[in-house]
Amino acid sequence: MSKLELLPAVDVRDGQAVRLVHGESGTETSYGSPLEAALAWQRSGAEWLHLVDLDAAFGTGDNRALIAEVAQAMDIKVELSGGIRDDDTLAAALATGCTRVNLGTAALETPEWVAKVIAEHGDKIAVGLDVRGTTLRGRGWTRDGGDLYETLDRLNKEGCARYVVTDIAKDGTLQGPNLELLKNVCAATDRPVVASGGVSSLDDLRAIAGLVPAGVEGAIVGKALYAKAFTLEEALEATS
């Protein structure tokens with residue numbers, strides 16, 4: 001069985017590494033320098049970094065220069081997310097040399113553009129599906145974005161290479177991942193799925209790893225690592 005890829009997260013707000021609860025602005029806990037956090041995960045054995053510009057996602061400015069600095073300082077693979085919704089923001093993201101880019105809100109609001117980007121960039125593009133129930137939520141999670149499975153069907157037809165699935169109700173809560181949601185998304189696509197939100201323990205990671213045969217490829221881990229629920233080394237060992 002192939003192992004679950006782990007993607008420690010560095011979310012950047014106003015120049016700081018932060019974690020949110022339910023992805024809501026105003027719930028930040030700051031963890032200092034994004035570059036230091038990213039380098040610490042790399043030193044601990046991470047093969048991936050999930051790097052998010054929260055200001056860009058929420059439309060409260062951006063941390064573009066800092067995000068580029070962090071991405072370019074990494075020797076490991078970087079998945080870049082947050083506010084990538086037009087040609088300009090996509091070009092800036094790709095220019096960092098990141099391995100792949102997560103489209104979020106843009107996928108909901110400008111479907112024609114997303115189809116074009118998927119056709120042009122293929123495997124460098126993943127689409128973030130931020131879900132509450134079976135409804136997608138766009139732009140920093142404050143808007144309704146339509147039905148999950150209708151959108152998934154459309155993106156499958158357009159050739160989307162990968163999905164990053166977040167259960168907003170679980171994100172930043174340390175309440176455990178939504179395994180049913182992950183199973184349902186995997187059943188609706190033959191593309192790999194990256195799980196995000198709710199991981200609180202090594203058992204949660206083992207449970208997600210149990211879905212690798214169903215199509216789950218990776219798990220983004222944020223608050224549990226920052227809250228020291230377990231170390232990245234322990235997580236890598238538990239899922240190898």
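Cβ from N, Cα, C; glycine included.
Nope, none of those substitutions made it into this model, it's the original residues.
What Swiss-Prot says about this protein:
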ACT_SITE  ASP11  active site, proton acceptor
ACT_SITE  ASP130  active site, proton donor
MUTAGEN   ASP11 to Ala  No activity
MUTAGEN   ARG19 to Ala  No effect on activity toward PRA. No activity toward ProFAR
MUTAGEN   SER81 to Thr  No activity toward PRA. Almost no effect on activity toward ProFAR
MUTAGEN   ASP130 to Ala  Very low activity toward PRA. No activity toward ProFAR
MUTAGEN   ASP130 to Gln  No activity
MUTAGEN   THR166 to Ala  No activity
MUTAGEN   ASP171 to Ala  Low activity toward PRA. No activity toward ProFAR
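Its own atom aside, the Cβ of ARG19 (mutagenesis position) has 21 Cβ atoms within 10 angstroms in the protein chains shown. DSSP assigns THR166 (mutagenesis position) to a strand in the three-state reduction. Sequence-distant contacts of SER81 (mutagenesis position), defined as residues of its own chain at least six apart whose C-beta falls under 8 angstroms from its C-beta, comprise HIS50, LEU51, VAL52, ASP53, ALA57, VAL101, ASN102, GLY104, GLY128, VAL164. Of all the mutagenesis positions in the list ASP11, ARG19, ASP130, the shortest Cα-Cα distance to THR166 (mutagenesis position) is found for ASP130.
Other C-beta atoms found within 10 angstroms of the C-beta of THR166 (mutagenesis position) number 25, with every protein chain shown included. A Cα-Cα distance of 16 Å separates ARG19 (mutagenesis position) from ASP130 (mutagenesis position). Taking the Cα atom of each, ASP171 (mutagenesis position) and ASP130 (mutagenesis position) are about 10 angstrom apart.
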